Amino acid sequence: MAHSDWGYDSPNGPZEWVKLYPIANGNNQSPIDIKTSETKHDTSLKPFSVSYDPATAKEIVNVGHSFQVKFEDSDNRSVLKDGPLPGSYRLVQFHFHWGSTDDYGSEHTVDGVKYSAELHLVHWNSSKYSSFDEASSQADGLAILGVLMKVGEANPKLQKVLDALNEVKTKGKKAPFKNFDPSSLLPSSPDYWTYSGSLTHPPLYESVTWIVCKENISISSQQLSQFRSLLSNVEGGKAVPIQHNNRPPQPLKGRTVRAFF
């Protein structure tokens, strides 16, 4: 989904996306600021459950605006279910968002509080659709698990991912990434917020059931700087580090954010 017609800096930063992707001003855009006093405690919600098979981890790819760890998604070996979801959602990739400083790199904020980075685990509705591409534009097509990251102690669970970044320094590079269980990156608390939203970068489809974990995970300043050392240029081009790739919070426009605590 990496296109040179959009980015995170002017002249084609987030405020300009609407020119090419009118849905950027839609009613269900993400991320949002989660105002905890306005969330609705919903007793019908269940804890979400993940079952990830480490053998489905496949490769790591520099997509120009971030990097993705991709998973084999031809069967239901790695799935997210329960919580607010009607069926099984299959893991296709995870990626991170970060900022040019340690203070602010998250996409979601909580009561206006910004976090250092954010992990997104992207899943598609395999109970109803036959591929990520088919599901990605459908209202019930995707589920993304969001985990806020706070600068502090180094997180040893991130090390395997960080160690692989040298192999995908420039845009378009990919390398094998095997035997990894991303549930190791999740916080221990089952608490979450959920709402209807969108992909946070073009094509910005309003197809996402968001599950944002209430508890954050740690990342050190040094680990964060490794994200920023990735390059958005192809090999041989002028080195342009990916300094930041976080879209600002979007208007809620009457949506309800439900809480499972």
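A Cβ is built for glycine as well, from the same backbone N, Cα and C atoms used for every other residue.
Counting Cβ atoms from all protein chains shown, H65 (active site, proton donor/acceptor) has 22 others lying within 10 Å of its own Cβ. The active site, proton donor/acceptor annotation in Swiss-Prot covers H65.
Within its own chain, H95 (Zn(2+) binding site) has V63, S66, F67, Q68, V69, L119, H120, V122 as residues 6 or more apart in sequence whose C-beta sits under 8 angstroms from its own. Feature annotation from Swiss-Prot assigns Zn(2+) binding site to H95, H97, H120; the stated evidence is similarity to another entry.
According to DSSP, T200 (substrate binding site) is assigned to coil rather than to any helix or strand. For T200 (substrate binding site), the same-chain residues 6+ apart in sequence whose C-beta sits under 8 angstroms from its C-beta are S30, P31, H97, E107, H120, R247. According to Swiss-Prot, the feature substrate binding site maps to T200, H201, an assignment based on similarity to another entry.
The domain 'Alpha-carbonic anhydrase' annotation in Swiss-Prot covers 4-261 and rests on sequence analysis.
The Cβ of A55 (variant position) lies under 8 Å from the Cβ of E72, R77, K178, N179, each on the same chain and at least six residues away in sequence. Secondary structure at A55 (variant position), as computed by DSSP, is helix. Natural sequence variation is annotated in Swiss-Prot for A55 to D, with the remark: In isozyme T.
The Cβ neighbour count for D82 (variant position), using a 10 Å radius over every protein chain in view, is 14. According to DSSP, D82 (variant position) sits within a strand segment. Swiss-Prot lists D82 to G among its natural variants, and the accompanying note reads: In isozyme A2.
In sequence order, L45, F48, T194, T209, I211, R258 constitute the residues six or more apart from P84 (variant position) in its chain with CB-CB distances below 8 Å. Quoted from Swiss-Prot, the note on natural variant P84 to F is: In isozyme A2.
Sequence-distant contacts (6 or more apart, same chain, Cβ under 8 Å) of L158 (variant position) comprise L185, I219, Q223. L158 (variant position) falls within a helix when secondary structure is assigned with DSSP. While the structure shown retains the original residue, Swiss-Prot records the natural variant L158 to G with this note: In homogeneous D isozyme.
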Excluding H95, H97, H120 themselves, which residues in that chain have a Cβ inside 8 Å of the centre of the Cβ atoms defining the Zn(2+) site? S66, F94, F96, E107, E118, L119, T200, N245
Between the binding-site residues H97, H120, the one whose Cβ has the fewest other Cβ atoms within 10 Å is H120
Cα distance, H65 (active site, proton donor/acceptor) to D82 (variant position), nearest Å? 31
Determine, to the nearest whole angstrom, how far the Cα atom of H201 (substrate binding site) is from the Cα atom of H65 (active site, proton donor/acceptor). 10
